[in-house]
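K.L.:
Encoded as structure tokens, here's the structure I'll be asking about.
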Amino acid sequence: MALSLEEEAGRIKDCWDNQEAPALSTCSNANIFRRINAILDNSLDFSRVCTTPINRGIHDHLPDFQDSEETVTSRMLFPTSAQESSRGLPDANDLCLGLQSLSLTGWDRPWSTQDSDSSAQSSTHSVLSMLHNPLGNVLGKPPLSFLPLDPLGSDLVDKFPAPSVRGSRLDTRPILDSRSSSPSDSDTSGFSSGSDHLSDLISSLRISPPLPFLSLSGGGPRDPLKMGVGSRMDQEQAALAAVTPSPTSASKRWPGASVWPSWDLLEAPKDPFSIEREARLHRQAAAVNEATCTWSGQLPPRNYKNPIYSCKVFLGGVPWDITEAGLVNTFRVFGSLSVEWPGKDGKHPRCPPKGNMPKGYVYLVFELEKSVRSLLQACSHDPLSPDGLSEYYFKMSSRRMRCKEVQVIPWVLADSNFVRSPSQRLDPSRTVFVGALHGMLNAEALAAILNDLFGGVVYAGIDTDKHKYPIGSGRVTFNNQRSYLKAVSAAFVEIKTTKFTKKVQIDPYLEDSLCHICSSQPGPFFCRDQVCFKYFCRSCWHWRHSMEGLRHHSPLMRNQKNRDSS
């Protein structure tokens, strides 16, 4: 970001207005420089070095940083009659402390080493280029003002923890702390000749930049330099928010929580199992995403003649203190049964949930289908439902609740599949996966809803477990590519009926496929974004989605449990 001349002048003004900050100036080090020059037989040129401190009183009488010729001359260590200047405040040469003349190798190029840059350009040109472009390229050559000595600069290093920035600082401590009697004995010495006394003088120099340059945040007004750095950091974090929404996820993706993630991506290997985690999170995306379209209406009526039920039924609204023994004692009159508590994904699904947190529902699994028929005959039900779906209720008791009415939801096996056109060939490439289905939604109703929204539905199926009871997902096949892509693009659909309101999730139906990139490895990961829309192996996924515009893509994986259950 390039700053205008007015902004740069304002920045320099703010810097020099802070009298208490240790400034990079010879004004407070004039005596030291005179002694250094005397030791070096007056070989240094201090013709343009400022020696007079700038106080607030003088500065207030200097509009637009203009000084008279006499004032400028009075600030020189060795004033000359030929000296001319139009500015009272120090320029880039003044900020260099006259260290250009000391032949400090690498002073004007703190990002380089002595060995790599033997033939350097003039320090004046380098410092001027940094000051004219104070942000420059933060990833490349940092400005001179961002290279403080410890401890004043320690907080800034914490704000920029990237290794390349940390390593790019000019390490002056070996030079300033050296006490070798012969500079040639030290590999870090930047002087061609010197002594202990000269090293002591150099060590006492105040070369830390003003504090306004060190502070990147605060309650006061931000100067142009702070605004520039802040905007750069905002842009980088905005890019991170597209991948990882929270600081926790960002720290997992880029170890060390680097401000610039690209460096860590190149240096640290990506977690090989991050794709699986993202795919699992995507399966619950309907809970946190807004619906793109809504369907509302009445579900198709159901007319059953001698229906066949699944041996598994759902009990809703069970007493909070109910036990497995209480359930078995209540329902064993209809036949042998077992109890499945919520949390089927756990290691012990047949055990009640831990703690005193009631789930409110449970599954009963009978050994025989006729036991379900007997249970439904013992229930009270409402056959006058507008959609033809009878609601069954059974009264049961627990130790603390008497005559609690619980809802019994059976499943008719014929509701698992619906075919609109039996002669139509089903194309898996035009099939979508629908997740987060409501338990009262059968295949015919699902086909009707998606046909109203996108058209072209020829088949709908509800995924079931080993007991042929629905597991909350289904598949819908279209007869044309346009309807299929419309459904995939919709992603989230809200269904509103007189009985329930539910938001479902639509994804491409996944098959076993080879990687579409290398064609040699299995491709278990699918990218649903229209830019990709391909199957990937693990290596090809990382390679493809390391590009800047593709990092936000979410992977899909086929659910192994769904494959085994249906």
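Cβ atoms are placed via backbone N, Cα and C, with glycine included.
The noted changes are left out; the structure has the residues it started with.
So Swiss-Prot has the following annotated:
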type    : residues                       : note
BINDING : Cys515, Cys518, Cys537, Cys540 : Zn(2+) 1 binding site
BINDING : Cys527, Cys532, His545, His553 : Zn(2+) 2 binding site
DOMAIN  : 311-408                        : domain 'RRM 1'
DOMAIN  : 430-511                        : domain 'RRM 2'
MUTAGEN : Thr172 to Ala                  : Does not affect its localization
MUTAGEN : Thr172 to Asp                  : Does not affect its localization
MUTAGEN : Phe314 to Ala                  : Abolishes stress granule assembly and correct localization in dcp1 bodies
MUTAGEN : His545 to Ala                  : Abolishes stress granule assembly and correct localization in dcp1 bodies
K.L.:
Residues near the Zn(2+) 2 site, Cys527, Cys532, His545, His553 excluded, by Cβ within 8 Å of the Cβ center?
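P.N.:
Neighbours found: Asp529, Val531, Lys534, Phe536, Trp541, Arg544, Leu550, Ser554, Pro555.
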K.L.:
Fewest other Cβ atoms within 10 Å: which of the binding-site residues Cys518, Cys527, Cys537 wins that one? Let me know.
P.N.:
Cys518
K.L.:
I want the residues beyond Cys515, Cys518, Cys537, Cys540 whose C-beta is within 8 angstroms of the mean position of the Zn(2+) 1 site's C-beta atoms, in chain order.
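P.N.:
So the extra residues in range turn out to be Leu514, His516, Ile517, Ser519, Ser520, Gln521, Gly523, Tyr535, Phe536, Arg538, Ser539, Trp541.
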K.L.:
In the structure shown, which of the recorded positions His545, His553 has the fewest Cβ neighbours within 10 Å?
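P.N.:
Counting other Cβ atoms within 10 Å of each of the recorded positions His545, His553 gives the minimum at His553.
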K.L.:
Per-residue pLDDT averaged over the domain 'RRM 2' (430-511) comes to what?
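P.N.:
Mean pLDDT, the domain 'RRM 2' (430-511): 95.
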K.L.:
Round to a whole number and give the Cα-to-Cα distance in Å for the pair Phe314 (mutagenesis position) and Cys527 (Zn(2+) 2 binding site).
P.N.:
35
K.L.:
Tally of helix, strand and coil residues over the domain 'RRM 2' (430-511) according to DSSP?
P.N.:
23 helix, 35 strand, 24 coil
K.L.:
How big is the Cα-to-Cα gap, in Å, between Cys518 (Zn(2+) 1 binding site) and Cys527 (Zn(2+) 2 binding site)?
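P.N.:
For Cys518 (Zn(2+) 1 binding site) versus Cys527 (Zn(2+) 2 binding site), the Cα atoms are 15 Å apart.
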K.L.:
Return only the integer: C-alpha distance in Å from His553 (Zn(2+) 2 binding site) to Cys537 (Zn(2+) 1 binding site).
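P.N.:
On Cα coordinates alone, these residues lie 15 Å apart.
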K.L.:
Which number gives the other C-beta atoms within 10 angstroms of the C-beta of Cys515 (Zn(2+) 1 binding site), all protein chains shown included?
P.N.:
20
K.L.:
Quiz question: given the binding-site residues Cys532, Cys540, which has the greatest number of C-beta atoms lying within 10 angstroms of its own C-beta?
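P.N.:
Top count of Cβ atoms within 10 Å goes to Cys540.
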